[in-house]
Amino acid sequence: MRPEPPHHENAELAAMNLEMLESQPVPEIDTLREEIDRLDAEILALVKRRAEVSKAIGKARMASGGTRLVHSREMKVIERYSELGPDGKDLAILLLRLGRGRLGH
């Protein structure tokens with residue numbers, strides 16, 4: 001029977017094994033991460049475009065004597081994003097804020 005190394009050596013070996021595992025790329029994970037990166041780039045571009053369009057709508061509405069925002073419209077946006085759960089509502093509020101700025105500021 002082989003004697004076990006002291007506890008601190010076990011911890012060092014475990015840490016070395018973990019480092020080796022983490023440094024070895026897993027092709028499927030790398031591919032999925034690349035897809036996430038592409039999706040993030042698309043999402044960012046769409047969010048920026050959404051904010052631009054929203055600001056243009058606000059300017060046009062104000063120029064024609066309307067209000068800065070339409071509450072019922074914003075509620076429809078929040079309702080749409082609520083499909084994603086509670087975080088969806090938060091996401092909708094952030095998107096609305098990006099398009100018009102914070103209310104009262």
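A Cβ is built for glycine as well, from the same backbone N, Cα and C atoms used for every other residue.
Those substitutions? Not in this structure, it's all original residues.
Database features, via Swiss-Prot:
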BINDING   Arg61, Val70, Glu74  chorismate binding site
DOMAIN    23-105  domain 'Chorismate mutase'
MUTAGEN   Arg61 to Lys  It is catalytically catastrophic, but strongly activated by AroG
MUTAGEN   Gly101 to Ala  The catalytic efficiency and the affinity are 5 and 3-fold lower than the wild-type. The activation by AroG is 10-fold lower than the wild-type
MUTAGEN   Arg102 to Ala  The catalytic efficiency and the affinity are slightly modified. The activation by AroG is 2-fold lower than the wild-type
MUTAGEN   Leu103 to Ala  The catalytic efficiency and the affinity are identical to the wild-type. The activation by AroG is 10-fold lower than the wild type
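Shown here: features listed in Swiss-Prot, placed on the structure.
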residue	record	Cβ within 10 Å
Arg61	mutagenesis position	14
Val70	chorismate binding site	13
Glu74	chorismate binding site	16
Gly101	mutagenesis position	13
Spatially, and counting Cα to Cα, which of the recorded positions is closest to Arg61 (mutagenesis position)? Options: Val70, Glu74, Gly101. Val70
If I take the alpha carbons of Gly101 (mutagenesis position) and Glu74 (chorismate binding site), what is the distance between them in whole Å? 13
Does DSSP put Glu74 (chorismate binding site) in a helix, in a strand, or in coil? helix
Averaged over the domain 'Chorismate mutase' (23-105), what pLDDT does the predicted model reach? 91
Once DSSP output is merged into helix, strand and coil, Arg61 (mutagenesis position) belongs to helix
For the chorismate binding site, please report the maximum Cα-Cα distance among Arg61, Val70, Glu74 in Å. 14
